[in-house]
Amino acid sequence: MQIFVKTLTGKTITLEVESSDTIDNVKSKIQDKEGIPPDQQRLIFAGKQLEDGRTLSDYNIQKESTLHLVLRLRGGGKKRKKKVYTTPKKIKHKHKKVKLAVLSYYKVDAEGKVTKLRRECSNPTCGAGVFLANHKDRLYCGKCHSVYKVNA
């Protein structure tokens with residue numbers, strides 16, 4: 001029977017084979033016509049690579065079927081090294097929710113009078129709601145950078 005082999009250049013060659021012929025036998029016939037050694041040949045039929053020991057009938061290759069010839073690529077890709085991190089990743093800060101935390105900013109005396117424990121900045125550029133930071137010997141405004149001494 002006659003089969004066609006489409007080569008690397010796009011040229012189609014015809015081979016006279018039998019259905020009992022092995023793929024090795026077909027590759028040697030291609031070598032006789034094209035000069036490509038069998039160990040560099042890969043034959044593809046219906047999207048599958050043909051293995052050397054099998055016959056044409058194993059792959060259901062019939063008369064006037066077309067095989068595709070491609071070259072075998074030697075070697076593989078270079079193995080990449082895995083990244084090794086020297087420092088451990090920083091753990092994200094978890095917000096601790098404290099129930100009724102706002103009560104720590106106010107004081108209620110025996111008569112029921114509510115007073116603020118934190119002082120507001122008296123500078124007119126800051127406005128209401130800007131509190132002073134308590135330090136050991138002073139009060140500090142983070143907005144206008146004013147410092148107030150505390151008499152202790």
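Start at 1 and count along the chain as shown; that gives each residue its number.
For all residues, glycine too, the Cβ spot is worked out from N, Cα and C.
As the structure is a computational prediction, the values presented were derived from the model and not from experiment.
Swiss-Prot has this to say about the protein:
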DOMAIN    1-76  domain 'Ubiquitin-like'
MUTAGEN   Lys29 to Arg  Deficiency in ubiquitin-protein conjugate formation
MUTAGEN   Lys48 to Arg  Deficiency in ubiquitin-protein conjugate formation
MUTAGEN   Lys63 to Arg  Deficiency in ubiquitin-protein conjugate formation. Loss of DNA repair function
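In sequence order, Tyr59 are the residues near Lys48 (mutagenesis position), counting only same-chain partners six or more apart with C-beta under 8 A. Other C-beta atoms found within 10 angstroms of the C-beta of Lys63 (mutagenesis position) number 9, with every protein chain shown included. Between the CA atoms of Lys29 (mutagenesis position) and Lys63 (mutagenesis position) there is a gap of 16 Å.
In this view, Lys29 (mutagenesis position) is surrounded by 18 other Cβ atoms within 10 Å of its Cβ, with every protein chain counted.
The predicted model assigns the domain 'Ubiquitin-like' (1-76) a mean pLDDT of 84. In the three-state DSSP scheme, Lys48 (mutagenesis position) falls into the strand class. In the three-state DSSP assignment, the secondary structure recorded for Lys63 (mutagenesis position) is coil.
Helix, strand and coil counts from DSSP across the domain 'Ubiquitin-like' (1-76) read 18 helix, 25 strand, 33 coil.
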